[in-house]
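K.L.:
Here's a structure for you.
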Amino acid sequence: MKNVGDLMQRLQKMMPAHIKPAFKTGEELLAWQKEQGAIRSAALERENRAMKMQRTFNRSGIRPLHQNCSFENYRVECEGQMNALSKARQYVEEFDGNIASFIFSGKPGTGKNHLAAAICNELLLRGKSVLIITVADIMSAMKDTFRNSGTSEEQLLNDLSNVDLLVIDEIGVQTESKYEKVIINQIVDRRSSSKRPTGMLTNSNMEEMTKLLGERVMDRMRLGNSLWVIFNWDSYRSRVTGKEY
């Protein structure tokens with residue numbers, strides 16, 4: 001500190017009289033250096049988080065349209081949306097050690113995918129493994145295992161069962177084949193048995209979901225403090241045009 005103070009005094013003597021020094025004491029200089037160090041450290045942390053997210057996006061199934069989805073940029077225009085946002089935030093905060101799953105149901109374009117992606121993006125930042133995948137993609141991957149793809153059906157089921165959070169999109173859009181029902185049943189059963197939650201996105205109501213997936217799957221989806229959030233407001237897509245959407 002003495003050396004810094006001596007340096008400041010020498011510099012002040014060398015400066016022209018009309019120039020005012022930014023720092024008058026060694027303490028002020030050190031405080032500024034500490035502040036700048038904290039700013040650089042925060043910037044570096046943000047860059048590292050961004051790089052980590054970029055690396056994981058290719059493995060998470062989060063599509064480019066939803067890679068920037070967050071709780072902060074979720075549009076709230078009614079009480080129902082506020083409730084959905086609050087539930088999603090709470091789900092993330094209580095994720096560790098929680099078996100609770102979630103189902104987001106409602107009409108297309110109401111923000112189900114946005115909030116599901118926001119949950120996954122936040123969990124990625126917290127070091128969790130996540131995967132968002134449609135039923136159609138699951139079934140396509142399953143069919144590939146029959147064509148000597150190098151991955152067996154068992155390996156694929158294990159991969160789907162071992163991520164910290166699996167979100168299955170477009171439940172109810174599929175052809176309702178018996179094989180699809182069996183596969184989804186196996187996935188949910190394995191995940192619940194290993195205390196790993198599952199998310200589902202659907203346009204169907206509870207009665208339709210129960211008919212489609214069966215009571216056993218729906219029972220698994222109710223374990224713990226599981227969520228069923230109904231997105232029953234107007235579609236965003238019907239109110240936007242051009243580049244806004």
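Cβ coordinates come from backbone N, Cα and C, glycine included.
Just so it is clear, the model here is predicted, and its values are computed rather than measured.
Where Swiss-Prot documents Cys69 to Ser as a mutagenesis experiment, the accompanying text is: Decreased ability to restore DNA replication and growth in mutant dnaB252. Quoted from Swiss-Prot for the published mutagenesis Lys112 to Arg: Loss of DnaC's DnaB- and ssDNA-stimulated ATPase activity. The mutagenesis experiment Phe146 to Ala is recorded by Swiss-Prot, whose note states: Loss of DnaC ATPase activity, decreased ssDNA binding, decreased DnaB loading on ssDNA. According to Swiss-Prot, the experimentally introduced change Ser177 to Asp is described as follows: Loss of DnaC ATPase activity, decreased ssDNA binding, decreased DnaB loading on ssDNA. What Swiss-Prot notes for the published mutagenesis of Lys178 to Asn is this: In dnaC820; suppresses the slow growth phenotype of a double priB-priC deletion plus dnaC809 mutation. Looking at Swiss-Prot, the entry for mutagenesis of Tyr179 to Ala says: Loss of DnaC ATPase activity, decreased ssDNA binding, decreased DnaB loading on ssDNA.
So that I understand the layout, could you describe where these features sit and how close they are to other parts?
P.N.:
Summarising the environment of Cys69 (mutagenesis position), the number of other Cβ atoms within 10 Å of its Cβ, over all protein chains shown, is 21.
With a 10 A radius on its CB, Lys112 (mutagenesis position) counts 23 other CB atoms from all the protein chains.
Of all the Cβ atoms in the protein chains shown, 9 others lie within 10 Å of the Cβ of Phe146 (mutagenesis position).
Within the same chain, no residue at least six positions away from Ser177 (mutagenesis position) has a Cβ under 8 Å of its Cβ. Reduced to three states, the DSSP call for Ser177 (mutagenesis position) is coil.
All protein chains shown were included, and the count of other CB atoms within 10 Å of the CB of Lys178 (mutagenesis position) stands at 7.
Sequence-distant contacts (6 or more apart, same chain, Cβ under 8 Å) of Tyr179 (mutagenesis position) comprise Met139.
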K.L.:
Taking the Cα atoms as reference points, how far is Lys178 (mutagenesis position) from Cys69 (mutagenesis position) in Å?
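P.N.:
With the alpha carbons as reference points, the distance is 34 Å.
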